[in-house]
Amino acid sequence: MDYQDDGLGEMIEFLEDKLYYTSLSQPPKAELYPHMHFFTIDDELIYNPFYHDFGPLNVSHLIRFAVIVHGIMGKHRQAKKSKAIVLYSSTDTRLRANAACLLACYMVLVQNWPPHLALAPLAQAEPPFLGFRDAGYAVSDYYITIQDCVYGLWRARESSILNIRNIDVHDYETYERVENGDFNWISPKFIAFASPIQAGWNHASTRPKKLPQPFAIVLDYFVANKVKLIVRLNGPLYDKKTFENVGIRHKEMYFEDGTVPELSLVKEFIDLTEEVEEDGVIAVHCKAGLGRTGCLIGAYLIYKHCFTANEVIAYMRIMRPGMVVGPQQHWLHINQVHFRAYFYEKAMGRAIQQATAAEPLATPPRHPLNATNGTSQSNISTPLPEPTPGQPRKVSGHNPPSARRLPSASSVKFNEKLKNASKQSIQNENKASYSSYEDSEIQNDDETRTVGTPTETISVVRLRRSSSQSNIEPNGVRSPTSSPTGSPIRRTSGNRWSSGSSHSKKSAQRSVSMSSLNNTSNGRVAKPKPSKSRLIS
């Protein structure tokens with residue numbers, strides 16, 4: 001349904017054909033709009049300003065607003081009439097902001113809307129809604145918005161520190177008055193209140209026999225509601241023994257009026273708060289219970305419940321109007337990250353303590369190197385285990401073998417086959433003559449491969465054919481009368497062919513024993529098959 005052209009100005013829709021908001025320069029005439037029910041709170045729910053502040057409206061106003069809306073809905077339901085409910089306000093920017101804020105907060109706390117949906121209808125309003133200022137006398141340089149109020153209440157509800165069903169409107173409106181103590185609940189943990197004044201009291205004089213009525217009301221209420229700690233932030237205006245005599249602890253944490261506390265004082269306040277038992281209540285006051293009180297309570301709510309600075313300022317002002325004044329707003333905004341960091345710092349410290357408690361420190365052994373298998377034998381006398389095969393070792397004077405020369409499983413099998421084939425060849429061909437091979441030069445020691453146990457070795461020998469074929473006889477045996485180098489070859493003792501040159505002698509000296517390939521029984525050596533004349537490991 002479009003009401004834009006009905007002379008009602010801009011109609012902001014929250015629920016189609018059910019709930020709307022608009023601002024009008026004059027009250028509408030009901031007979032012109034029979035399908036709508038108009039109501040306003042401008043003259044019914046009134047904000048009581050300190051100076052130039054005008055809102056937001058407090059939590060008792062919110063509850064009363066919900067009662068009004070539900071009363072209208074119930075009336076139409078009983079009459080079986082379907083009318084759109086329209087909240088309207090004056091075009092005054094302050095009244096307009098209060099009405100729109102109250103409706104959005106109602107949608108979140110009562111109708112359980114998520115904050116972004118409650119704010120969406122107000123986002124395109126023209127002109128935009130005015131921000132809320134502090135209660136100070138100076139020129140305002142810091143504002144909170146309807147969005148801050150909505151998210152502040154939402155976060156308080158999500159953190160279980162606000163349940164409007166548990167708020168007694170009568171008590172709220174009674175005790176917020178100066179003559180009745182001037183205090184408000186901020187959360188189930190905190191009460192903010194103005195300093196009690198004990199007329200005629202000072203440090204040197206005796207305690208007055210009778211307390212002023214506001215002080216007596218505060219004292220009785222605190223005892224009945226499990227207040228365990230009083231934190232005084234201003235200079236003394238009463239005797240602290242008044243609280244101590246009824247079992248309430250009293251703590252002085254003074255700093256100047258209108259200023260902000262040191263971060264060390266904030267940490268002390270947080271630590272002090274967490275020392276109070278879970279169901280114990282802490283009452284905090286300065287002179288008026290607004291500025292300095294709001295600093296410390298706001299810092300704790302940011303620390304504990306993840307409020308942003310704007311959210312916590314807005315929330316506290318809804319619970320107790322006027323809280324946090326002037327530069328204290330900027331202080332909360334600047335230091336909000338430090339409050340959260342302190343939370344994680346303490347959480348980490350607790351986690352470390354729990355881990356340490358779970359694994360208590362043990363006395364170290366008298367001999368740290370003793371075996372840990374339950375015996376008293378020292379590791380010094382315990383034999384070392386066998387070295388793992390294949391561990392790298394350095395040998396002086398030799399270069400380490402290249403990676404391609406390391407034995408693999410296939411090369412080990414090949415070497416074993418070669419060994420068996422050589423033995424079989426010696427037995428079957430022991431009558432063949434070895435006449436024309438050169439001195440069977442054996443490669444350097446680094447080409448020797450060791451497999452199996454350390455006592456069993458297999459020597460892999462490279463055999464080369466002669467580059468000259470002129471000395472090969474028809475039967476395939478090379479003539480023993482000459483060497484491939486051209487030097488005369490002679491038969492030496494020990495069944496070795498050697499040349500007369502010094503090179504041949506040195507080669508013979510370098511060669512390893514070929515007992516695995518020789519059979520000296522007949523003075524002959526086995527001749528390998530030509531296809532296996534070059535073996536590469």
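Quick reminder: no glycine exception, Cβ is built from N, Cα and C everywhere.
Modelled residues match the original; the substitutions are not represented.
What Swiss-Prot lists as active site, phosphocysteine intermediate is Cys286, and the listing cites sequence analysis. Sequence-distant neighbours of Cys286 (mutagenesis position) (same chain, six or more apart, CB under 8 Å from its CB) are Ser195, Arg232, Leu233, Asn234, Asp257, Arg292, Thr293, listed in sequence order. DSSP assigns Cys286 (mutagenesis position) to a strand segment in the three-state reduction.
The domain 'Tyrosine-protein phosphatase' annotation in Swiss-Prot covers 182-345, and the record cites sequence analysis as its basis. The average pLDDT for the domain 'Tyrosine-protein phosphatase' (182-345) in the predicted structure is 95.
Swiss-Prot documents Cys286 to Ala as a published mutagenesis change and attaches the note Inactivates phosphatase activity.
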